Amino acid sequence: MDNQGVIYSDLNLPPNPKRQQRKPKGNKNSILATEQEITYAELNLQKASQDFQGNDKTYHCKDLPSAPEKLIVGILGIICLILMASVVTIVVIPSTLIQRHNNSSLNTRTQKARHCGHCPEEWITYSNSCYYIGKERRTWEESLLACTSKNSSLLSIDNEEEMKFLSIISPSSWIGVFRNSSHHPWVTMNGLAFKHEIKDSDNAELNCAVLQVNRLKSAQCGSSIIYHCKHKL
């Protein structure tokens, strides 16, 4: 045995197919694990995105009114407009009509003071009568027509107190007293005899009466004298 030499040789055995397949097994498992992790991450991202979109829709839904709410709001708005228009119609139109009626009534009162118990504007009230104090000088007949156009008569004197009052207002004015001649009596516009004394009655040309400073006197009917009108209430 000592004489026999020990022979060392390298055995070149063919590779074992099973071992060759086992080596890549670890790599394959790691790849599969990585793929699973990626897939799981993608699923998580997708789920998170869906949750975010769902929450966003929820928030938007909370902020925006639904279709029935919009309809109700629109109906309420229309009702409010109708009510406002009705209020304006009820308040404005009657007030306008009332104002027109008042203006018409005022004109009627001014033209026909006897029917309402008040004197027209710019007239003076004294002892249940209205007096228009004229500033124009006219003849007796012109003064008579001017007072008639004002729904009144030429100034008449009922008593001494009224004469004093009128003398304070105006020193001189025509009165509604006349005569046909010096041989006829003095009469009023109603044809009644005038009882107060009239000065200068002897002059045949002076057939119309004038109030002058607390007394009555005769004057020519064609003279231009201030006139006053009287209207009994």
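Glycine is treated like the rest: Cβ placed from N, Cα and C.
Annotated domain 'C-type lectin' per Swiss-Prot: 118-231, in sequence order.
In Swiss-Prot, the entry for mutagenesis VAL6 to Ala states: Decreases interaction with INPP5D/SHIP-1; when associated A-38. The structure shown retains the original residue.
Sequence-distant neighbours of ARG137 (mutagenesis position) (same chain, 6+ apart, CB under 8 A from its CB) are SER224, ILE225, ILE226. Here Swiss-Prot notes a mutagenesis experiment, ARG137 to Ala, with the remark: Reduces binding to HLA-E.
Here the residue is the original one, while Swiss-Prot reports the published mutagenesis GLN212 to Ala with the comment Reduces binding to HLA-E. Counting every protein chain shown, the number of other Cβ atoms lying within 10 Å of the Cβ of GLN212 (mutagenesis position) is 17.
For the mutagenesis experiment SER223 to Ala, the note given by Swiss-Prot reads: Has no impact on affinity for HLA-E. For SER223 (mutagenesis position), applying a Cβ distance below 8 Å and a minimum sequence separation of six or more within one chain yields THR139, TRP140.
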